[in-house]
Amino acid sequence: MLLFETVREMGHEQVLFCHSKNPEIKAIIAIHDTTLGPAMGATRILPYINEEAALKDALRLSRGMTYKAACANIPAGGGKAVIIANPENKTDDLLRAYGRFVDSLNGRFITGQDVNITPDDVRTISQETKYVVGVSEKSGGPAPITSLGVFLGIKAAVESRWQSKRLDGMKVAVQGLGNVGKNLCRHLHEHDVQLFVSDVDPIKAEEVKRLFGATVVEPTEIYSLDVDIFAPCALGGILNSHTIPFLQASIIAGAANNQLENEQLHSQMLAKKGILYSPDYVINAGGLINVYNEMIGYDEEKAFKQVHNIYDTLLAIFEIAKEQGVTTNDAARRLAEDRINNSKRSKSKAIAA
């Protein structure tokens with residue numbers, strides 16, 4: 001990987017490589033764009049196969065956060081942090097050392113909870129920096145509002161595809177039954193949807209079966225089901241050249257980040273199959289909306305009102321895609337970049353005045 005060329009092509013402002021010997025820590029903080037506000041992005045801990053894989057994850061996720069904030073009309077930019085480590089070796093000393101790196105940016109980057117980071121970990125990080133959000137006691141955690149946003153996004157996709165506001169009787173396959181996936185199943189069950197679910201943890205799958213009458217399938221079977229909607233709510237990269245040919249769903253709308261392994265190639269493959277794709281960073285923006293509201297003083301009513309905008313934003317994106325003959329992923333990116341560029345122009349005019 002040519003580092004500076006890659007960073008330039010993806011439009012990043014800053015990438016920090018954080019290293020400490022005592023305690024041993026390797027972390028990458030990627031700041032994509034701060035035009036609309038400070039870079040917001042959660043922190044994850046994963047045992048990446050190599051440093052290039054960690055950097056690729058941080059760069060792509062931070063860019064997605066920029067677009068997510070812009071599409072959600074949140075005055076924030078995009079960032080992301082990855083700690084290269086086995087989560088089983090996580091210690092308070094490591095987390096506090098990482099917190100000091102975050103603090104050194106003086107609010108340019110604000111972080112929170114992601115893969116293998118718990119609310120307790122966030123509290124440990126907060127001992128070293130105030131630039132951390134998402135502590136569960138303040139807002140109740142992001143899962144309820146994120147799942148609501150995904151549910152509203154599914155309704156928007158159904159309206160765009162079939163000009164209908166009804167979900168009853170539809171078949172929906174949900175992949176991944178963590179907090180967001182489980183909450184999404186609850187919303188869908190309440191609207192008389194026929195659920196098919198999978199998870200690598202059979203205990204989670206059996207719980208959703210018991211609670212919502214879902215049909216449990218093997219993780220490898222979830223792609224090829226004859227359903228109306230496929231909702232990926234696990235890890236990213238699952239829409240790729242291997243899985244897309246198996247898909248029978250008419251709509252893809254789920255909570256997972258970076259669902260497309262290759263944004264350009266695989267968004268086009270979906271479009272050619274006639275599948276309506278709901279861009280992940282738009283439909284799953286509820287988590288960002290939640291932590292942003294926590295940062296400014298949490299108001300649950302205001303946060304849930306903002307998440308309802310996901311419905312209208314997706315309808316606008318689907319319309320842009322139709323009118324301009326582009327993929328929905330490109331339409332979402334254009335909407336986000338238009339908002340960012342408009343902000344840049346406004347700032348330039350203000351400086352000139």
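Glycine too: its Cβ is placed from the backbone N, Cα and C atoms.
Here the original residues are kept at every noted site.
Within the same chain, residues at least 6 positions away in sequence whose Cβ sits under 8 Å from that of Lys80 (active site, proton donor/acceptor) are Ile29, Ala30, His32, Gly41, Ala42, Thr43, Asp57, Ala58, Leu59, Leu61, Ser62, Met65. Per Swiss-Prot, active site, proton donor/acceptor is recorded for Lys80, and the stated evidence type is similarity to another entry.
Swiss-Prot lists Arg44, Asp114, Thr146, Gly176, Leu177, Gly178, Asn179, Val180, Gly181, Lys204, Ala255, Ala256, Asn257 with the feature NAD(+) binding site. Counted within 10 Å of its Cβ, the other Cβ atoms near Arg44 (NAD(+) binding site) come to 20, all protein chains included. In the three-state DSSP reading, Arg44 (NAD(+) binding site) counts as strand.
Its Cβ taken as reference, Met65 (mutagenesis position) is surrounded by 28 other Cβ atoms within 10 Å in the chains shown. Per Swiss-Prot, mutagenesis Met65 to Ala is noted as: 80-fold decrease in catalytic efficiency.
Quoted from Swiss-Prot, the note on mutagenesis experiment Ala69 to Met is: 293-fold decrease in catalytic efficiency. Take the CB of Ala69 (mutagenesis position) and look out to 10 A: across all protein chains shown you find 31 other CB atoms. Classification of Ala69 (mutagenesis position) by DSSP places it within a helix.
While the structure shown retains the original residue, Swiss-Prot records the mutagenesis experiment Val133 to Ala with this note: 3.1-fold decrease in catalytic efficiency. Annotation for Val133 (mutagenesis position): spatial neighbours Met40, Ile110, Thr111, Gly112, Val291, Tyr292, Glu294, Met295, criterion Cβ-Cβ under 8 Å with sequence separation of six or more.
Experimental mutagenesis at this site is recorded by Swiss-Prot as Val291 to Ala, annotated: 7-fold decrease in catalytic efficiency. Under the three-state DSSP scheme, Val291 (mutagenesis position) falls in the helix class.
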Problem set entry | Integer Å distance between the CA atoms belonging to Ala69 (mutagenesis position) and Asn257 (NAD(+) binding site) | 14
Exercise. If you count Cβ atoms within 10 Å of the Cβ of Gly181 (NAD(+) binding site), leaving out that atom itself, what do you get?
Worked result: 26
For this session: Report the largest Cα to Cα distance, in Å and rounded to a whole number, among the residues Arg44, Asp114, Thr146, Gly176, Leu177, Gly178, Asn179, Val180, Gly181, Lys204, Ala255, Ala256, Asn257 that the record lists as binding NAD(+).
Result: 22
Seminar exercise, completed: One should report the C-alpha separation between Asn179 (NAD(+) binding site) and Ala69 (mutagenesis position), rounded to whole angstrom, as 22
